[in-house]
Amino acid sequence: MLSSLNVLQSSFRGKTALSNSTLLQKVSFAGKEYSLEPIDERTPILFQWFEARPERYEKGEVPILNTKEHPYLSNIINAAKIENERIIGVLVDGNFTYEQKKEFLNLENEHQNIKIIYRADVDFSMYDKKLSDIYLENIHKQESYPASERDNYLLGLLREELKNIPEGKDSLIESYAEKREHTWFDFFRNLAILKAGSLFTETGKTGCHNISPCSGCIYLDADMIITDKLGVLYAPDGIAVHVDCNDEIKSLENGAIVVNRSNHPALLAGLDIMKSKVDAHPYYDGLGKGIKRHFNYSSLHNYNAFCDFIEFKHENIIPNTSMYTSSSW
């Protein structure tokens, strides 16, 4: 088995990294060293709420779920109060009414560091690809195989799907914009974190003048509860993600993702995978496989050790609180 994780990485976890950062500047995985890159106290925090059923809200309610079981709006407001020197972005999407958009504006007025960012107002076109190109590339790949190795059933499906692309909808991004399930969340989460600092600067939100378009961001699911300021974070090569552990089996999760710069190459690697497969998944391929590719992870490595290497964990964040309740969908 190849060498996996340098033992020095164990000090990279939230505030622990602060006290040891002068001693431990490097971590290693798969025989390669990576700098623990800082993510400073003014890096914006990003939440996301994509609402599939905006009609479920009463008049005068901000259309972000805020029940006893799922107090997501309260968690966001709590984060804005604690991290009052950071900009707190909320990327939203859904068929909101005029009155609901007014409630978003009222939320911004009441909490000056909260910025509502509408998905439709963000230019993600630099990350797009024609669906027809994705299908054609996969068709040509199948056609290049010897007849005995060709999957004719798959080839027929690909040709049929190519013919059925709706007029004016030949776009990977548009195909996800019309979904109303978890891949809708996951795909645009990846794109938003790719834009990172520029997500805040390009949408013309007031109060974001101190954010560099090239800077990173701290993404948190709305079920993550901040209990105190996060301070400076450190991440290997500038990226770390939440890790779940179930019966000692670990897995990369997208509930928390921190990056120190826009267009992080690990996320770009995941986007390349999304653009190469007709059945790609934004969580498994766009995030998980992209990070693994970037850090040269293979099946020869210890997966739990890789999860330890890339884990974002902080003593001032209570993670994944919705695991104790029923689905908010």
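Every residue, even glycine, has its Cβ placed from backbone N, Cα and C.
None of the substitutions listed is reflected here, since the structure keeps the original residues.
Annotated active site, proton acceptor per Swiss-Prot: Glu253, in sequence order. Feature annotation from Swiss-Prot assigns UDP-N-acetyl-alpha-D-glucosamine binding site to Gln48, Trp49, Phe50, Tyr72, Tyr219, Leu220, Asp221, Ala222, Ser322, Ser327, Ser328, Trp329; the stated evidence is a large-scale study or a structure entry. According to Swiss-Prot, the Mn(2+) binding site annotation covers Asp223, Asn320, Ser322. For the mutagenesis result Trp49 to Ala, the note given in Swiss-Prot is Abolished protein-arginine N-acetylglucosaminyltransferase activity. Mutagenesis annotation in Swiss-Prot: Arg53 to Ala, described as In 4RA; abolished auto-GlcNAcylation and reduced activity toward death domain-containing host target proteins; when associated with A-13, A-159 and A-293; the structure shown retains the original residue. Among the mutagenesis experiments that Swiss-Prot reports, Glu58 to Ala is described with the note: Does not affect ability to disrupt TNF signaling in infected cells. The annotation that Swiss-Prot gives for the mutagenesis experiment Tyr145 to Ala reads: Strongly decreased protein-arginine N-acetylglucosaminyltransferase activity; when associated with A-151. Quoted from Swiss-Prot, the note on the mutagenesis of Asp151 to Ala is: Strongly decreased protein-arginine N-acetylglucosaminyltransferase activity; when associated with A-145. The note that Swiss-Prot attaches to the published mutagenesis Phe185 to Ala is: Does not affect protein-arginine N-acetylglucosaminyltransferase activity. Swiss-Prot gives this note for the published mutagenesis Asp186 to Ala: Abolished protein-arginine N-acetylglucosaminyltransferase activity. The mutagenesis experiment Arg189 to Ala is recorded by Swiss-Prot, whose note states: Abolished protein-arginine N-acetylglucosaminyltransferase activity. Experimental mutagenesis is annotated in Swiss-Prot for Tyr219 to Ala, with the remark: Abolished protein-arginine N-acetylglucosaminyltransferase activity. Does not affect ability to interact with substrate host protein FADD. Under its mutagenesis entries, Swiss-Prot includes Glu253 to Ala with the note: Abolished protein-arginine N-acetylglucosaminyltransferase activity. Does not affect ability to interact with substrate host protein FADD. Annotation of the mutagenesis experiment Arg293 to Ala in Swiss-Prot: In 4RA; abolished auto-GlcNAcylation and reduced activity toward death domain-containing host target proteins; when associated with A-13, A-53 and A-159.
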**Fill in**
Taking only the CA atoms, the spacing between Arg53 (mutagenesis position) and Asp221 (UDP-N-acetyl-alpha-D-glucosamine binding site), expressed in whole angstrom, is 19
**Fill in**
Comparing local Cβ density (other Cβ atoms within 10 Å) for the mutagenesis positions Arg53, Arg189, Arg293 points to Arg189
**Prompt:** For Tyr219 (mutagenesis position), which of the binding-site residues Gln48, Phe50, Asn320, Ser322 has the nearest Cα in space?
**Reply:** Gln48
**Message:** Give me the long-range Cβ neighbours of Asp223 (Mn(2+) binding site): same chain, 6+ apart, Cβ under 8 Å, in sequence order.
**Reply:** His70, Tyr72, Asn75, Gly255, Asn320, Thr321, Ser322
**Asked** Measuring Cα to Cα, how many angstrom lie between Asp221 (UDP-N-acetyl-alpha-D-glucosamine binding site) and Arg293 (mutagenesis position)?
**Response** 24
**Complete:** Within 10 Å of Tyr145 (mutagenesis position) (Cα basis), scanning recorded positions Gln48, Trp49, Asp151, Phe185, Glu253, Arg293, I find Asp151
**Prompt:** If you measure from the C-alpha of Phe185 (mutagenesis position), which of the recorded positions Trp49, Phe50, Asp151, Arg293 fall inside 10 Å?
**Reply:** Trp49, Phe50
**Trp49 (mutagenesis position) to Asp151 (mutagenesis position) - Cα separation in whole Å** = 40
